[in-house]
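I have placed the structure first, in the form of structure tokens, so that the comments after it can refer back to it.
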Amino acid sequence: MSDHSPISNKENHLLPSDSSRSSSSDMHSTGTTGTTGVEPVDFTGEGAKYTTATEGNGGADLAIQRTTTMNSAAESEVNITRRLTKILTGSVNEPDRVEVDYTNCAPMGGDRPYPPSLPSRDLYEVTFDGPNDPLHPFNWPMKKKVLLCLVLCLDSIAIAMCSSIFASAVPQICEIYHVIEVVAILGITLFVLGFAASPVIYAPLSELYGRKGVLVLSAFGFALFQFAVATAENLQTIFICRFFGGFIGAAPMAVVPAAFADMFDTNVRGKAIALFSLGVFVGPILSPVMGSYIAQRTTWRWLEYVVGCFASAVFVAIVLFFEETHHPTILVNKAKQMRKQSNNWGIHAAHEDVELSIKDIVQKTVTRPIIMLFVEPLLLFVTIYNSFVYGILYLLLEAYPLVFVEGYGFTENGELPYIALIIGMMVCAAFIWYMDNDYLKRCRAKGKLVPEARLYAMVIAGTVFPIGILWFCWTGYYPHKIHWMVPTVGGAFIGFGLMGIFLPCLNYIIESYLLLAASAVAANTFMRSAFGACFPLFAGYMFRGMGIGWAGLLLGLFAAAMIPVPLLFLKYGESIRKKSKYAYAA
């Protein structure tokens, strides 16, 4: 589970929709809130109504300062943890069984009668222990969170780097296996297709069974397949192993943002997601720079060996240092430990009550990201914009060598201009970090989460992005007249636009679908990666056939046409979320 509350005096508290005022008052007695004038706000999630208790704007400043401990207090309520489990397992509409019924049960055996009913299960159900429970990820020491973030970011960088480092192997693959360039590029396409497909499986599984198990499995399989590619004897094996390396290794693309949402409240979440976004974009851009040096001095196989060694180190780091962040799974582990220590088998967590068959898992959870993508207009249109931008990133992997190697005659170090892209991304990340303060001010003003306020930075970046594309492509179109530094500087503007569109999109999706953040991000990753897989296939033909300048004009016009997307969501986003079946807050 993740931070699940619009900002109020002490963070919003998720209550079942049938909760009465008296139950709300009981909750107040736990210390989660202690003032009057509470107004309920309804929102929907997975087909059922929920209620959040929010305060007036007067307490909003206090909320910004004290949100870290409030969700722990809210999750100390049995009804809340039980409701959250129903959301994550897709069993919201299934009634709670409150009476013992032995009608269809097998005999106890030994001619024994059926046992009497147990006391209320609420007495045996574990929750978090108030606002300062050290088990709750919001209350973990910052040093611990930083370490976990470092491990998660390295995991994300490993998979992102591997997606594009194969571009440095393409010339050798063409020469050794006697294939044309578009066939060799399939090594990139199949890998990205692999990590387009699997996050829609990994994300729901992480919401059922926790983040760590999914990440460990993914990191281990990813490392193995990198060594398999490096030792492959033929092209078919290379391509098959590249696909499965991407498929198995893609868990970080959906699970890492959800893990960040598990650990950080509204004050810090946006800044933490910025680190993940840098890894997602800097990895594919930095890897050709590194890959060109490796490929020029050794063979293409060492590209895969290097990634495999890096992935192995990340796997060890996850096993040794990563701690489970998924809130319901933490309570499951707490219940297991208490049962072992006390020998009281009745102690349990709400997440253990739901038993799902393979069929249930597929129908209720694994299909959820795809269903969300196509029934949620908010998620669909933001994802289309995000996917187009991500596809541009992989187009640039083809355009840069055409401009700087074929145009300007760079023989070695032809990938160094990529660094301008990275500089632009870092500048944009710093800008969005600054804009996060503006976002928190808007939350204070409304007294709740305002996901649309994340999009103001995207309006600016969306304008800079087509300018950067046109700058880079048209100045790079005349290498004999214009110095190579001019298109290089244009690349910095492209980098600013890439990061400035991707990061607000990701934050917007997470905060709009907070309880189902992993599934929403997986849906986004599915389409985004599909674009990233397809774009390189036609990149060379487009840039060579149309010319760098005219191809850039086409891309720039597409990018300019999408500038209104964040403006539309700024105006209509809140009303769309109110009608949503899955959105968190309205």
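For all residues, glycine too, the Cβ spot is worked out from N, Cα and C.
None of the noted substitutions appears here; every position holds its original residue.
Pulled from Swiss-Prot:
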type	residues	note
MUTAGEN	S19 to A	Reduces transport activity
MUTAGEN	S19 to E	Enhances transport activity
MUTAGEN	T52 to E	Enhances transport activity
MUTAGEN	T52 to A	Reduces transport activity
MUTAGEN	E207 to Q	Loss of function
MUTAGEN	E323 to Q	Loss of function; when associated with Q-324
MUTAGEN	E324 to Q	Loss of function; when associated with Q-323
MUTAGEN	S342 to E	Enhances transport activity
MUTAGEN	S342 to A	Interferes with correct plasma membrane localization
MUTAGEN	E574 to Q	Loss of function
C-alpha spacing of E207 (mutagenesis position) relative to E324 (mutagenesis position), in angstrom: 12
Reduced DSSP assignment, S342 (mutagenesis position): helix
E324 (mutagenesis position) in three-state DSSP notation: coil
Other CB atoms, at most 10 A from the CB of E324 (mutagenesis position): 18
Nearest of the mutagenesis positions (E323, S342, E574) to E207 (mutagenesis position), judged by Cα-Cα distance: E323
Candidate with the highest Cβ count within 10 Å, taken from the mutagenesis positions E207, E323, E574: E207
